[in-house]
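Heads up, the thing below is written out as structure tokens.
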Amino acid sequence: MIPLLLAALLCVPAGALTCYGDSGQPVDWFVVYKLPALRGSGEAAQRGLQYKYLDESSGGWRDGRALINSPEGAVGRSLQPLYRSNTSQLAFLLYNDQPPQPSKAQDSSMRGHTKGVLLLDHDGGFWLVHSVPNFPPPASSAAYSWPHSACTYGQTLLCVSFPFAQFSKMGKQLTYTYPWVYNYQLEGIFAQEFPDLENVVKGHHVSQEPWNSSITLTSQAGAVFQSFAKFSKFGDDLYSGWLAAALGTNLQVQFWHKTVGILPSNCSDIWQVLNVNQIAFPGPAGPSFNSTEDHSKWCVSPKGPWTCVGDMNRNQGEEQRGGGTLCAQLPALWKAFQPLVKNYQPCNGMARKPSRAYKI
């Protein structure tokens, strides 16, 4: 255990703002899968506060060491710098199409269907990509909390630690996804170094083709991620209209099924995009649950090596909205996610047609 802990500490530069794992130590990346309510045993499970935890050295999914509403868990600990009294040396963007404190004057439905946090200092920081409505609370709240509205259903949160320079690329991606930024701090050197982020907080977006963008991001420890972002004028499903062909693989997609205009599994192209219907964690205790109980958004290639975690569903309305996903070919990530697919909607026998050529 001690060598593993030392290795984790050495992988992330000292002084950099990073994701913190369930162990309380810096990690390069982690995934938290908040379980639906009523799945599992005990009062916490009944209230929908339990989660599964994954990072590169966790050996697969583990039970969360805290509850999702605790500041001692991976998510709460990572976000703690937001809620300290002195944040003058930080920059942050909190964005959510369902913000914690919506105003009648706001119309976030015109923005991208996208949720996340950018938090950084002068050495680096992290990108938290998630599916959670009304989250996280603004910095002015001075305390981490989990919204009651996000307890019932499953949710995913992917945190990746990045060097300072990588945030300029993220700024470009957000001009495509067109997020609703409900809380931010971007001053001095941060505004100078990241003009795209400044444009994002001002409500600007891309104004000419192409209406989609993919970029390579390299984490603090050197892990390679691929960010995919589309603007509303892209006018197609993220997964069947772009991602499957760009990655060159079939995809099994988990998304929120309680929306209008759900797109069926798509087998009309070279690469199949299959809707996941049921999720099951390994082991006799599971748990297992249906996609109608799960608000998370992720996809996995059935035979590897790709896994993506993002913020978009497969429905007709979101073909006309911005959003994206963050993908990687990390063995630990794929080996954890691929077995979760217990059942999916099969193809309907539609004839295949030649695929458009996409490059990553």
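For all residues, glycine too, the Cβ spot is worked out from N, Cα and C.
From a predicted model like this one, the values you see are computed outputs, not experimental measurements.
In Swiss-Prot, a mutagenesis experiment is listed as C151 to A, annotated with the note Loss of activity. The Cβ neighbour count for C151 (mutagenesis position), using a 10 Å radius and every protein chain shown, is 17.
Around N266 (mutagenesis position), a 10 Å sphere centred on its CB holds 22 further CB atoms from the protein chains shown. What Swiss-Prot notes for the published mutagenesis of N266 to Q is this: Reduced N-glycosylation, complete loss of N-glycosylation; when associated with Q-86; Q-212 and Q-290.
Mutagenesis annotation in Swiss-Prot: N290 to Q, described as Reduced N-glycosylation, complete loss of N-glycosylation; when associated with Q-86; Q-212 and Q-266; the structure shown retains the original residue. Under DSSP, N290 (mutagenesis position) is assigned to a strand (E or B) in the three-state scheme. When Cβ atoms from all protein chains are considered, those within 10 Å of N290 (mutagenesis position) total 15, not counting its own.
Feature annotation from Swiss-Prot assigns active site to H295; the stated evidence is a curator's inference. In this structure, H295 (active site) belongs to neither helix nor strand by DSSP; it is coil. The 10 Å shell around the Cβ of H295 (active site) contains 23 further Cβ atoms across the protein chains shown.
Here Swiss-Prot notes a mutagenesis experiment, C299 to A, with the remark: No effect.
For the pair N266 (mutagenesis position) and C299 (mutagenesis position), the C-alpha distance works out to 14 angstrom.
Cα of C299 (mutagenesis position) to Cα of N290 (mutagenesis position): a distance of 15 Å.
Classification of N266 (mutagenesis position) by DSSP places it within a strand.
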